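**Student:** Quick one: the structure is below, and I'll ask about it shortly.
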Amino acid sequence: MSSALRSRARSASLGTTTQGWDPPPLRRPSRARRRQWMREAAQAAAQAAVQAAQAAAAQVAQAHVDENEVVDLMADEAGGGVTTLTTLSSVSTTTVLGHATFSACVRSDVMRDGEKEDAASDKENLRRPVVPSTSSRGSAASGDGYHGLRCRETSAMWSFEYDRDGDVTSVRRALFTGGSDPSDSVSGVRGGRKRPLRPPLVSLARTPLCRRRVGGVDAVLEENDVELRAESQDSAVASGPGRIPQPLSGSSGEESATAVEADSTSHDDVHCTCSNDQIITTSIRGLTCDPRMFLRLTHPELCELSISYLLVYVPKEDDFCHKICYAVDMSDESYRLGQGSFGEVWPLDRYRVVKVARKHSETVLTVWMSGLIRTRAAGEQQQPPSLVGTGVHRGLLTATGCCLLHNVTVHRRFHTDMFHHDQWKLACIDSYRRAFCTLADAIKFLNHQCRVCHFDITPMNVLIDVNPHNPSEIVRAALCDYSLSEPYPDYNERCVAVFQETGTARRIPNCSHRLRECYHPAFRPMPLQKLLICDPHARFPVAGLRRYCMSELSALGNVLGFCLMRLLDRRGLDEVRMGTEALLFKHAGAACRALENGKLTHCSDACLLILAAQMSYGACLLGEHGAALVSHTLRFVEAKMSSCRVRAFRRFYHECSQTMLHEYVRKNVERLLATSDGLYLYNAFRRTTSIICEEDLDGDCRQLFPE
């Protein structure tokens, strides 16, 4: 019984226990209120269109009556008072449509029964031919900016996976009826260019989005198809300024009503956007976006005109898919540069790569972070000439392009990353110092200016370029991969990405700060590792905003220790990989698998053993200076853990200490300390290893990796 009680979750601090940080509940408007708001917006647009149609009909009818009176008067004068019936045969006529026509652009369920009756009566009154009005789009009918709103996206719109069956791109489960050929709609001519026979990236539309009554037949139309959106926009332009867009077919007004088949609940929960060339309305109450912002943009960029929201506008060129998405050669898996739990990286050309994300939210977060970093770094520091136009700002890699259809982002290409870099020499210690100073500056900039925490500082996420004449020298380094990044709590409900491709706005998820989802298990800062071991449900201990930056720099210190072990161990890199690093990553995979399967207790047990390997790393590199780290960690484990977990911890620590001996690095450490750059890196590692409990996160981040 005592063992079970001792294994319960407790605070990682040796002092008085305190409750973990519990974020306040999210205050989001109810689902019904969001639907009501979108319904009101659509009704306002419909009423504006009907008023425009009625005004045009009245004007044309009056002109028609006046002309008939003139013709009758001339007939009376010519025929001695005999009235003849005349018809206007030389006047081109156009039928002005009311509610029924406009319902092809908005949801039919937003109209009440009374409004439908009014629409039918208006259509009956306007059945005779009339002359169209010449009023412009800037008239009173469309001056509110809601003329011709179209529902552009639903939660079921985007779904992606790779096509392993054939070489030809196909959109599966898309049903076309009414004479349409699925093959023509999938692999045809898009944007005036013929699509290649082997596009490597495939978009799978799992759920039909909307049905249109076309000639009495239900035709399933893919709203995410570029051709259909272009056809709808071209038809609206061809109808002339000030006119109501015509249906896609030649059917009557009653046959043009739109019925949305997607789940309205998930639609309103995620995003529901109506847009045209003047305004983008969103399901976020009080937020409207200006699509004209895209005209001056070439990369994602933050628009700080709004105080309430951080809007990042994401442009897309018309031929982006032909130049990027269809140009990636994925025929051979050996071409793949990297693969992880969040996506794959493939080469595009000599200077660029594309990242194909597994989740759509991954792409949204990446481009939002890219726009935020690019804009905030613009006025901070001038870019080096070699990095201008590459998407690298303040040591942070950003996306230079995005395609939601294929879930692709474009990035600058680097030679390798720190994990795969295998040329480490003491003669190039000055380049290593510059690289880690750049990374520390990037972390401080990301936390202080952008107010975002990266939460995934690992050697795999540090990209480097090396000197081709001296592969041991690191020329530049950049931090990448914002898959786990979260904004500070004061940015909750404020981060939005607006996409030109779909005319939609996406909200960035609020911060959750679950420690089990933050950082790679092998590089997680020791204070957070202890909190997670005690409580798998623990969240980040937010007692002050400076804790975020201190935690990030502590993780960077773990990366520095990882690199120093490769640099200083006299046995060589191969022995380090098979021995030291194998022990560090031995239980990291088990922790990740347990987390995926929801076995949080097993994840906590694996992190306890990883803590033993982290402690062994510090003791090996620091020697006698690491005695305080070892004694404090052992006291923590004995005080907080059960006897069986203590025995497992001691057993694995003994195994690690037999492999990570200080004698293997002692001579190279002396050579390292003989240089100013080596002394700087060694002291930086010592300071980061001194952050061993929750209270240490309240320190001054300027003391870590000082300038």
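Note that Cβ sites are derived from N, Cα and C of the backbone, with glycine treated the same way.
None of the listed substitutions appears in this model.
From Swiss-Prot, for reference:
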- GLN19 to Glu: In strain: Isolate clinical E460, Isolate clinical E763 and Isolate clinical TH-7A (VARIANT)
- SER108 to Asn: In strain: Isolate clinical E460, Isolate clinical E763, Isolate clinical TH-7A and Isolate clinical TL-8A (VARIANT)
- GLU227 to Asp: In strain: Isolate clinical TH-7A (VARIANT)
- LEU337, GLY338, GLN339, GLY340, SER341, PHE342, GLY343, GLU344, VAL345, LYS359: ATP binding site (BINDING)
- GLN449 to Lys: In strain: Isolate clinical C076 (VARIANT)
- ASP456: active site, proton acceptor (ACT_SITE)
- MET460 to Ile: In GCV resistant isolate (VARIANT)
- ASN510 to Ser: In strain: Isolate clinical HG-5A (VARIANT)
- HIS520 to Gln: In GCV resistant isolate (VARIANT)
- ALA582 to Thr: In strain: Isolate clinical PB-9 (VARIANT)
**Student:** Can you check what DSSP calls GLN339 (ATP binding site), collapsed to helix, strand or coil?
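**Tutor:** In the DSSP reduction, GLN339 (ATP binding site) maps to strand.
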**Student:** Over all pairs within LEU337, GLY338, GLN339, GLY340, SER341, PHE342, GLY343, GLU344, VAL345, LYS359, the annotated ATP binders, what is the largest Cα to Cα distance, rounded to whole Å?
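**Tutor:** Spelled out: the longest distance between any two Cα atoms in LEU337, GLY338, GLN339, GLY340, SER341, PHE342, GLY343, GLU344, VAL345, LYS359 is 19 Å.
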**Student:** Rounded to the nearest angstrom, how far is the Cα of HIS520 (variant position) from the Cα of SER341 (ATP binding site)?
**Tutor:** 12
**Student:** Reported as an integer number of Å, what is the Cα distance between ALA582 (variant position) and GLN339 (ATP binding site)?
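**Tutor:** So the alpha carbons of ALA582 (variant position) and GLN339 (ATP binding site) sit roughly 20 Å from each other.
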**Student:** Between C-alpha atoms, which of these recorded positions comes nearest to GLN449 (variant position): LEU337, GLN339, VAL345, MET460?
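**Tutor:** Going through LEU337, GLN339, VAL345, MET460 one by one, the Cα closest to that of GLN449 (variant position) is MET460.
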**Student:** For VAL345 (ATP binding site), identify the closest of the recorded positions ASP456, MET460, ASN510, HIS520, judging by Cα separation.
**Tutor:** MET460
**Student:** Given the variant positions MET460, ALA582, which one is most crowded in terms of C-beta atoms within 10 angstroms?
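**Tutor:** The largest 10 Å Cβ neighbour count belongs to MET460.
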**Student:** Since the record lists GLN339, SER341, GLN449, ASN510 as recorded positions, which of them has the fewest other Cβ atoms within 10 Å of its Cβ?
**Tutor:** SER341
**Student:** Measuring Cα to Cα, how far is MET460 (variant position) from GLN339 (ATP binding site) in Å?
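**Tutor:** That separation, Cα to Cα, works out to 11 Å.
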**Student:** Please report the distance from the Cα of HIS520 (variant position) to the Cα of ASP456 (active site, proton acceptor), rounded to the nearest angstrom.
**Tutor:** 6
**Student:** Which one is closest to ASN510 (variant position) in space, judged by CA to CA distance, out of the recorded positions LEU337, GLN339, GLY343, ASP456?
**Tutor:** ASP456
